[in-house]
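The following features are taken from Swiss-Prot:
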DOMAIN    853-1087  domain 'AIG1-type G'
MUTAGEN   A864 to R  Reduced GTPase activity and impaired chloroplast outer membrane anchoring
BINDING   865-870, 884-889, H982, 1035-1036  GTP binding site
MUTAGEN   K868 to R  Loss of GTPase activity and impaired chloroplast outer membrane anchoring
BINDING   S869  Mg(2+) binding site
Amino acid sequence: MDSKSVTPEPTNPFYASSGQSGKTYASVVAAAAAAAADKEDGGAVSSAKELDSSSEAVSGNSDKVGADDLSDSEKEKPNLVGDGKVSDEVDGSLKEDSTTPEATPKPEVVSGETIGVDDVSSLSPKPEAVSDGVGVVEENKKVKEDVEDIKDDGESKIENGSVDVDVKQASTDGESESKVKDVEEEDVGTKKDDEGESELGGKVDVDDKSDNVIEEEGVELTDKGDVIVNSSPVESVHVDVAKPGVVVVGDAEGSEELKINADAETLEVANKFDQIGDDDSGEFEPVSDKAIEEVEEKFTSESDSIADSSKLESVDTSAVEPEVVAAESGSEPKDVEKANGLEKGMTYAEVIKAASAVADNGTKEEESVLGGIVDDAEEGVKLNNKGDFVVDSSAIEAVNVDVAKPGVVVVGDVEVSEVLETDGNIPDVHNKFDPIGQGEGGEVELESDKATEEGGGKLVSEGDSMVDSSVVDSVDADINVAEPGVVVVGAAKEAVIKEDDKDDEVDKTISNIEEPDDLTAAYDGNFELAVKEISEAAKVEPDEPKVGVEVEELPVSESLKVGSVDAEEDSIPAAESQFEVRKVVEGDSAEEDENKLPVEDIVSSREFSFGGKEVDQEPSGEGVTRVDGSESEEETEEMIFGSSEAAKQFLAELEKASSGIEAHSDEANISNNMSDRIDGQIVTDSDEDVDTEDEGEEKMFDTAALAALLKAATGGGSSEGGNFTITSQDGTKLFSMDRPAGLSSSLRPLKPAAAPRANRSNIFSNSNVTMADETEINLSEEEKQKLEKLQSLRVKFLRLLQRLGHSAEDSIAAQVLYRLALLAGRQAGQLFSLDAAKKKAVESEAEGNEELIFSLNILVLGKAGVGKSATINSILGNQIASIDAFGLSTTSVREISGTVNGVKITFIDTPGLKSAAMDQSTNAKMLSSVKKVMKKCPPDIVLYVDRLDTQTRDLNNLPLLRTITASLGTSIWKNAIVTLTHAASAPPDGPSGTPLSYDVFVAQCSHIVQQSIGQAVGDLRLMNPSLMNPVSLVENHPLCRKNREGVKVLPNGQTWRSQLLLLCYSLKVLSETNSLLRPQEPLDHRKVFGFRVRSPPLPYLLSWLLQSRAHPKLPGDQGGDSVDSDIEIDDVSDSEQEDGEDDEYDQLPPFKPLRKTQLAKLSNEQRKAYFEEYDYRVKLLQKKQWREELKRMKEMKKNGKKLGESEFGYPGEEDDPENGAPAAVPVPLPDMVLPPSFDSDNSAYRYRYLEPTSQLLTRPVLDTHGWDHDCGYDGVNAEHSLALASRFPATATVQVTKDKKEFNIHLDSSVSAKHGENGSTMAGFDIQNVGKQLAYVVRGETKFKNLRKNKTTVGGSVTFLGENIATGVKLEDQIALGKRLVLVGSTGTMRSQGDSAYGANLEVRLREADFPIGQDQSSFGLSLVKWRGDLALGANLQSQVSVGRNSKIALRAGLNNKMSGQITVRTSSSDQLQIALTAILPIAMSIYKSIRPEATNDKYSMY
């Protein structure tokens, strides 16, 4: 960036006490500049590392520092004496005032008062000794900075709550630009107006440009114009501050105590921390970007660590105790270990200069602060991953200060425990977990459990670290640097403790602190988790932000993420929250994590209210305190454990709770048990969330903590189905472990939780949650016995797994265990858990005392020569079954037994089957012998063996598979395993000419066999991958490749023997489990593979039942009076009244028919008149003949005699007009219809026949739609009528259709018996196809005449369809209204397997007056069927009309309630041949569809 002429007026946040001498910041800068000038003249040499403004200095190349410079630097370093004073040799280089050097453009330095040589303050290597010789030259003045209020709070916050570490941070944002503040001098005794709490938020914006870096030694300028002065070169210090928000000011190793004067002036450490001010109500509110007073320089980037360069006195300073800095508003409060201020010290510029000199002298690393990313290992000057500026003020021995949490600021010594005094406005907070008290305005505040002495630290709303500059007294307290939010002021030396420090619990290995991974635990058990200061089962989230060059925008205040959900609106005033809580930075922080778990996903047992504690009493009796913040109304569900002491107590309480001991809280205000559920899931951290910042120096998991948490979660005294949650800090990459009752620690990974779940209140109280033993007590004896047997099976299976060398995490084993868990249900307690089964299995196998009672019977089927016997030998490991490569080795069914891993296995070896269709009879005989052996030794597993290298898609094995299914039943495939031998065969070439991959080859061959089995069983649903039989590969060749253990392996690396045995064991265990839990259900072979039992089609059977049927009548030649038709009786009666019409035909004049030659001579009108007269005479003749027939039948009834046998033939059943169908002409069978084509292949002449002489009528059935004209006749139809015992007329009609695929048979047979003149009974037997099954129908009905023109029929039927039986009844009534109109109504019901169908029919028949002479008639019918709640309506119309003398039109139409139906029109004519032109219509439609196919497909389009 361009250099600016900035004139910072120096101020000091560290004020020297009155009476002390010191020098101003300007004097120090001037002295450094003069030293640089003297160096150029060969005089004085700078005592600090030279920070050049060149690119080399920025990049940190150490090559630029010559040996001469280093030696000169060492020579000119201030000599540090034991008391911490600076030797007089340095006086000369620091006395004179200096202006801005001219070498590079630098901000002008306002000259201040000169500082004496003896006033220069340096830090000694020991923490205890700090020079007392530093004083203030002018005691009557001090510097005060009037800083205008920063209006925009967002300028002091890190944008998006994160800091970019992986890129060089260029300060180009206008929002982060700070303004140089005016400086005016005031008396030293004056206090700041804001009680010493000044704050300047931001981050150190390190620019890779270094044009404005002062070249002189000891004086530096950042890209923002900040002046950095290294005041004393000391020994090298290695301060490993690896977390964001960490600032080390002062000694990192020595025992000096850097104190602030008694005037309680403020030490400014603004790390994105807002200042807390007072509002009108006397409560605290976070005031971001307050006017900062007495600040010499302002760091303008968004996460800067600011320390004023005010005058410090060199006095004994003890390490400021780590201060737990308050998080952002909306989070849990932290313990503030109040540290004493720095009574005496040095200016901040001197501190920086000394640290720079140390780094230069000890490590020779020229890693410039302005050079972008600063290495963590550099001594003296550092940047953490949040962009915080870390400076070592003293050169001491190499110390690794591992402050492993964000928001940690290290200022001064760490060795001793001092309490930072506050002005008393902030309530004391101890151990980060404090009870909730009542503030002045009714607001909630934290009351410290333990009295802290003179706390001076203040908490700000932004989650930043601020160190008060008030005077601090040395006290003893425990230091845990590894906790989040800890501020370390002073030096941090490993294993060095202050002499007067009486606390032995100080961490002595600060440099290598094992940071326990914060685990978030949510329980649904019946115990209450309580720590000494904590009264809840809470979530402690691991605060391990990913650090590295690839990390993007991690939030500074990310040490503890809890509280407010809204990251943008989380600025709750201090007036409403006197304790500070962190906010969950989601959305803006770590934007690359898409699967963040919001706050509402984090289940906790306690929730805080900012506007007053509001406890909602749940139905379970447990209180839930909800958050009612002013700006964020989201409920927080998390409790934070931040300190190591709290974590230890928490783990101890977990141990107690896990053993069933209820822990109670000592906090009176929040003593309710608030354990929540997370839906039976256990959430753990992903392995990918490992922090890479510390480079392996610290352990990510505290194994003891993790073990205790897991122990409490996985059944150690917890209630059934105990659930446990371990989550990462930001809720990303969660994995769930569902532990249903009885499964304990069974882990089941789920997909990352992406969507937030709604907040869940407590739904289970302690009274409803029972322990495992109580659950087991509540089980009935029968259930206990089932669970015990199930547990025994589980133990057996686990022992078998152990013997096979497989683990429970194996894919097949995991599926079996999962199914066992589902069958056990959630009622299983700890006694029947998976952990108990695993433990027992391991113990049983280790001891070897308990015998494994498990046996296996395996039936081996397959074609000849596929390797059945060789597979048996390979499994048993011995040459037991004889094998022959050139012939059949197995000629009969035999049993072969052996022991494998302690399991007795019995094989049923069978002879090879043949796949040819002609050999299936031989296969059936062999399979009958197999069936006999199966009755003696029922097989548990069936191995269908085939070769892998001979599979084709021609389905040649289908006849064989169908024979197996027919002989042994479909249940034979229930526990079948497809075993493919010769598995080491090379795959064939694929379509591209290259060999197929092995996996593709195996998959194709497996699918072929599975598909064949599905077709053989007869249900294509077996081709569903979830229902297919498992496939196992086998290679029996002695030269098969082996692994190191000598076990045969396949080309894919699989050990086939153990895999096949595992499949067998798994199917046997699952089969035993099913029979164990459901012994009452009989085996239904129809339900094998999930087959749905087909219910009979009741609507179809009902419609078949409701049809009207004519009763057979005796032929006239057998003396039967078949006059049982009401219509015929009516006609007989009517004929008596029409006797006068009998003479009408006789009264006609004679009529001479004309010949064709004569008709041709007639005109059209004459020809028409002739035909009308001819038709009229023919009709009169037919009427006369009909009446004579009726009279004869009437005489037959009266006389009981046989009349007219010789002169009249009996009109058959076809003449019965009551069915409404046109009467058939009683003529012999005519010639077949014209063929569809007139080619030579149509050999219709072959089927011509003469008039039959017997009652058996046989004719072929032509398939007019077939493609084969020569052999298009694929069926035969036979009809026969006879009289049984000369009394019972009977008819039978059978039609058989057979082709290559189907065989259909249709049979209608009836026999009737008369009951006097008014009644008749008929019985019938029908066979017809219903789908692929044959339905056998036995029916019967009785018809009787109750009125003159009314006839009633009552009937029923029984239908046998497979294993189903359907019964039905019907009622029918027929009434004749005159001679033309007939009404027919029928109703009935059909019932099968508790299912019923109801139906009704109504038909109206209309005939012409001369019926049956005239054939014109019409019928209209309505049908209604109700089945399974569905109502089906249908309408049918049939009409037959004569058009002209020789033309007829037949119309048939049907429509149902779903608006679907059909219309059929038939036209026949022997006069109008032009009617054949109508065939052009379908041809034209076909042509139109071929031209425009889209026109017809639009309405069927799915779019």
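Positions of Cβ are set from backbone N, Cα and C atoms, glycine also.
Original residues throughout; no substitutions modelled.
Mapped onto this structure are the features recorded in Swiss-Prot.
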residue	record	DSSP (3 states)
A864	mutagenesis position	coil
S869	GTP binding site	helix
H982	GTP binding site	coil
N1036	GTP binding site	coil
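Around the Cβ of G867 (GTP binding site), a 10 Å sphere holds 23 further Cβ atoms from the protein chains shown.
With all protein chains in the displayed structure included, the most crowded Cβ environment within 10 Å among the binding-site residues S869, N1036 is that of S869.
For N1036 (GTP binding site) paired with K868 (mutagenesis position), the C-alpha to C-alpha distance reads 10 Å. Counting other CB atoms no more than 10 Å from each candidate's CB, the recorded positions K868, H982 peak at K868.
With a 10 A radius on its CB, G865 (GTP binding site) counts 16 other CB atoms from all the protein chains. Put simply, H982 (GTP binding site) is 14 Å from A864 (mutagenesis position) when counted between their Cα atoms. Just so you know, the Cβ of A864 (mutagenesis position) picks up 14 other Cβ atoms within 10 Å once every protein chain is counted.
Along the domain 'AIG1-type G' (853-1087), the predicted structure has mean pLDDT 84.
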